[in-house]
Structure formats: structure tokens, C-alpha cells
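Below: one structure, written as C-alpha cells.
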Amino acid sequence: MNFSVGLGRDDAEKRLVQNGVSRRDFMKFCATVAAAMGMGPAFAPKVAEALTAKHRPSVVWLHNAECTGCTEAAIRTIKPYIDALILDTISLDYQETIMAAAGEAAEAALHQALEGKDGYYLVVEGGLPTIDGGQWGMVAGHPMIETTKKAAAKAKGIICIGTCSAYGGVQKAKPNPSQAKGVSEALGVKTINIPGCPPNPINFVGAVVHVLTKGIPDLDENGRPKLFYGELVHDNCPRLPHFEASEFAPSFDSEEAKKGFCLYELGCKGPVTYNNCPKVLFNQVNWPVQAGHPCLGCSEPDFWDTMTPFYEQG
């Protein structure tokens, strides 16, 4: 897989077809991204244009203290597959999980990308350990915070994918022995935060498209694009009518839960969580609450501490 050259519209569409993705599916995905951005169906061609442009910007994707779940969520999306849609149409010059290079060759690729004359956009996955000069988190013999600081200094823009890079994530949970922090807090830089554990790839793709077509989106006080994180999960939940009728499931295996009764008394954090999960779903198929699991509030800062216990006795 070639990550260094954008395919262009014709070649990109051929690649999609070869991977079993029809143009109809591709445009449907673009329409979903457009809708998530708060735009009408007429904006879908603009999304398609941004994703199949011949000359793509350089992207450096750093992994810090994390589980790689955000990458896994992104590369396992369907219709169209993210490798055919995104990874082949941007100049993804460094991404440890999927790049072919390893060891010194990988480090050389990172150095080359950071010194490129055309600049780059930085994607960060994972929190930053800060204690003892960041030595609790090392990659290639360098503290994660040192490498990220260097990359952030010249970046055209910084997108934090996942709650770990946005706010510190599970590494920051009490007692936080490594003094982990999110990128913005640790480095004092402005970031576009796409939180979630993992975040919906639609929100990540939408943020990328917005940056390429319209610039930095309007952000809330926590650095999240209001386009994707402007409404409470609760307000768009299909179980909301049952909440308003005070119809609560007494247990996860109850008939009431199967009938769609509200999961609030079982620990659902939808009433205090900003995200668009009920609207865009995961892989356009399902999302936790619809599947019978309470919202954990994973797109909120410090949710590992502030949203626990995740489950309550009904």
C-alpha cells in the first residue's frame, strides 16, 4: 500500500471498486460525513472532492500512551473501507501501526516528514506522561512528550484522536502515577479534539474534511468540534421517550431493557455526555445504548474518574 501519493479522483474510485466499494456506497459515506458536519446533502460532492484530491497534505500520526483502539476503530470501518478511502488518498508519512518501515527506517521517515518543505498536519493518539521529564513514556529512546512537542511546533494543525490525546484518558485516571496529560494541557497548544474511547471515525474524517475545505471548525470549551459534539447523547437517544415516561430498565437482561426502556438507572451517562453517537452510529449499524449498554461518557474529560461507577444497580 502506497502512503506517499494521493490517488486522485479517477484512481481513487478505481481503487474503491477493486475493494468492493461502489461509488454509491462512497457517496453515501460522504453524505454521512456531510450530515455529521451539519451540512446538507449538497455538500457530499465537496467531501468526495476533499477525499479524492490528487495532491494530498502530509500527515504525521504519533502514538503515545494509548491502546491503539482509535487506530483500530478507524481502519476497521466499512463502506468504504478506510484504507481505500483515507489512507491511500493522503500522504500518511508516519503511522507506527500500519507503516511498513520499522526501527531506524521508521525514525528516518518521521524525521523526513517533519522536515518536509510543504509542511504537515499532526494527528496524535494517546496521552503524554510528564513526570521525570516524560521518561515514563518513551519511543525510540525519546520521551513521547519531547517528540510530540517537536512535531507540534511546525504542524499546520493538530488533531487529537481519542480521549487519551485529547484529555489524558485512562493514563490520567487517579492516582495518575505518570502525571499523564492531554496534548493541549501538556504542551499549551491549540488542538482539535475528537474524543471517544474510541471515537467514531465519522467524526475524525469529518474533522479532516472540515480542515481541508473550511479550516478549523468551531470548537467548544473542551476543544471539540461543535458540529459533532454540540448535543447531549441523551437528547437524541431512541430510549428518550421511556426516560420522559419514567420507564427504566431494572436490569440489563430484563424484558424492559429488551423493549428499549431507559438505561439511566443502570448507570447511563447520556444526560451529561456530548457526542453524536445516536445520529451517526458505528459503521452505520449500531451504537452502545441501542445495543443495550449504557453510555460511559467516554467523550468527556476525565471520564474514568468523573463517570465512575459505570454501572449502577437498578
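Residue positions begin at 1 at the first shown residue.
Every residue gets a Cβ built from N, Cα and C, even glycine.
What Swiss-Prot lists as [4Fe-4S] cluster 1 binding site is Cys67, Cys70, Cys164, Cys197. Proximity of Cys197 ([4Fe-4S] cluster 1 binding site) to non-local residues of its own chain (separation of 6 or more, Cβ distance below 8 Å) is seen for Gly69, Gly162, Thr163, Cys164, Gly169, Val170, Leu296, Cys298, Ser299, Phe303, given in sequence order. A coil conformation is recorded for Cys197 ([4Fe-4S] cluster 1 binding site) in the three-state DSSP classification, outside any helix or strand.
For His234, Cys237, Cys262, Cys268, the entry in Swiss-Prot reads [4Fe-4S] cluster 2 binding site. DSSP assigns Cys268 ([4Fe-4S] cluster 2 binding site) to coil in the three-state reduction, placing it in neither a helix nor a strand.
According to Swiss-Prot, the [3Fe-4S] cluster binding site annotation covers Cys277, Cys295, Cys298. Other Cβ atoms within 10 Å of the Cβ of Cys295 ([3Fe-4S] cluster binding site), summed over all protein chains shown, number 28. According to DSSP, Cys295 ([3Fe-4S] cluster binding site) sits in a coil region rather than a helix or strand.
In this structure, Pro238 (mutagenesis position) belongs to neither helix nor strand by DSSP; it is coil. Here the residue is the original one, while Swiss-Prot reports the published mutagenesis Pro238 to Cys with the comment Decreased hydrogen uptake and increased hydrogen production.
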By Cα-Cα distance, the member of binding-site residues Cys70, Cys277, Cys295 nearest Cys268 ([4Fe-4S] cluster 2 binding site): Cys295
Structural state of Cys67 ([4Fe-4S] cluster 1 binding site), classified by DSSP into three states: coil
Cys67, Cys70, Pro238, Cys262 screened against Cys295 ([3Fe-4S] cluster binding site), Cα within 10 Å - retained recorded positions: none
DSSP three-state assignment (helix, strand or coil) for Cys277 ([3Fe-4S] cluster binding site): helix
Cβ atoms near Cys262 ([4Fe-4S] cluster 2 binding site) (within 10 Å, other residues, all chains): 25
Nearest-integer angstrom distance between the alpha carbons (Cα) of Cys70 ([4Fe-4S] cluster 1 binding site) and His234 ([4Fe-4S] cluster 2 binding site): 24
Fewest other C-beta atoms within 10 angstroms, as judged across Cys164, Cys268, Cys298, which are the binding-site residues: Cys298
